[in-house]
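Notes follow the structure.
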Amino acid sequence: MAPGEKIKAKIKKNLPVRGPQAPTIKDLMHWYCMNTNTHGCRRIVVSRGRLRRLLWIAFTLTAVALIIWQCALLVFSFYTVSVSIKVHFQKLDFPAVTICNINPYKYSAVSDLLTDLDSETKQALLSLYGVKESRKRREAGSMPSTLEGTPPRFFKLIPLLVFNENEKGKARDFFTGRKRKISGKIIHKASNVMHVHESKKLVGFQLCSNDTSDCATYTFSSGINAIQEWYKLHYMNIMAQVPLEKKINMSYSAEELLVTCFFDGMSCDARNFTLFHHPMYGNCYTFNNKENATILSTSMGGSEYGLQVILYINEDEYNPFLVSSTGAKVLIHQQNEYPFIEDVGMEIETAMSTSIGMHLTESFKLSEPYSQCTEDGSDVPVTNIYNAAYSLQICLYSCFQTKMVEKCGCAQYSQPLPPAANYCNYQQHPNWMYCYYQLYQAFVREELGCQSVCKQSCSFKEWTLTTSLAQWPSEASEKWLLNVLTWDQSQQINKKLNKTDLAKLLIFYKDLNQRSIMESPANSIEMLLSNFGGQLGLWMSCSVVCVIEIIEVFFIDFFSIIARRQWHKAKDWWARRQTPPSTETPSSRQGQDNPALDTDDDLPTFTSAMRLPPAPGSTVPGTPPPRYNTLRLDRAFSSQLTDTQLTNEL
């Protein structure tokens, strides 16, 4: 064998064999871990320290277990041929139903409090339209019809004015007949009465502050609206001074209002209703309220399985100046919700059967940062003065009532009282009407800041209502039906009933299909991680293990090396400072003593294997050895061992 071949065979014999030709399984696994694209296996081999190796072993085994589990689920799901059928019969909670008579108090019970006000109102109607009191009222002897000898107290507090379009800036005082110059703001309010011909006269009233220097005039195209608004202001002032217990007694009891009651085909009575006193509608009664032990539910749809009541309206006890329609008001709401009957209540007619079909819709919105809604109102800086769950309407009215107490010194009569506040009245707060109207105009123009502070509730229920009417009772059944109801209510009603005194109401679910509207984030954490993983895997072939490697190298090892270098520099600086400077010149270092000599701790190559260590006790010469031609081995290993090629001869 040639000398070159012998040296080559000897070097191959001494060098370890790597790769698929490795002699042992340990060497094979070592080669695999060093050359595979699976990141975790390589980190197990190259990591220094027992703790890091254990952590990488745990990470890798966990990833392998998750892969096996997910793949097994996918395989089982693929080969499983089955279907699932779910049959669900649901019951829907029946909502709370609040019923009020449109007339808040019996006229016979409050007539003593309203005698002077009604007399002045009659005079205004007589002067404007020639309207006189009905014969029925006169025969009842309710009150005098003239104001002879009586000072016009209410006209003096809020003067009624008649405006003529031909005379700008002037108005005629309704009581004295004198013309006066109108200064300040003139606010025209729309009328809800239809006019075929446009009227050239406007009726209104003037509100002034205490010093009468600042006034506001409100005009109406219809005198009916002007007088009703004027009457309502005085009415609220009078009723605000009446104790609550007395007002409850002056209104309708549950036994008077409710003639018959059925729910889901079973009889119910006044005990199933809860009293709720409303400032503007008197005694109202709520069916299926939150104060009940259990919330009633229904398992069937249709008119036969809802709430059926017959109401006694008693038109003879209506206040002719406060309300101009006959019937009842109904509101469907949640059990913990305040019934804003004056805003969203439905009116039902007398001598009619009103059927209301419901369809439930639940809405769930996402809170911040997806929307500006609130979960329970705790993050809204407005005190809830209602004994009910938060809603946007409650927040707006609470905000306005709080501003009313701050600006005017008293609370508006139609809303609940804030803590340590009283309702407005002339005696204690003579300026409250002007203050209230000015504040309300600012509220409508969104100048109080309530609309910007209050938020919509994130979750709420609403019922889509379908209303149908039918004449009730029919002519064929009217006689016997009214006789039976009169006999049945003889203890509560001391007169023969007629159909204009009664109203029938049916409230039911059209079907039990419940619609839910739920918001969900378009981009969730899972979606974000999935998108990141897809991009990293597509462009860099990177996985979760690769991310952990990056964290280890660039956030742990990187800063550890920097800190270690700074620490060594500090130690060297401190050592040089402590050691006195030496006068001896350092000897030149050559060979292995030279710091420029690179020592490699990696696996041996042919070049490093040929670099034999010096003999013990020998010194490395400072001059290079002579060039002997017998040591030239480039021809022997020119094709195999390129590392031994020497430089060109000098």
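Any Cβ shown, glycine's included, is placed from N, Cα and C.
None of the noted substitutions appears here; every position holds its original residue.
According to Swiss-Prot, the features are:
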type: MUTAGEN; residues: Lys6 to Arg; note: Loss of ubiquitination. Increased expression of functional channels at the plasma membrane; when associated with R-13
type: MUTAGEN; residues: Lys13 to Arg; note: Loss of ubiquitination. Increased expression of functional channels at the plasma membrane; when associated with R-6
type: MUTAGEN; residues: Gly40 to Ser; note: Decreased sodium ion transmembrane transport. Decreased channel open probability
Worksheet entry | Cβ neighbour count (within 10 Å, all chains shown) around Gly40 (mutagenesis position) | 23
Item to complete: Measure from the CA atom of Lys6 (mutagenesis position) to the CA atom of Gly40 (mutagenesis position) and give the result in Å, rounded to a whole number.
Response: 41
Worksheet entry | Close in space, distant in sequence - Lys6 (mutagenesis position), Cβ under 8 Å, 6 or more apart | none
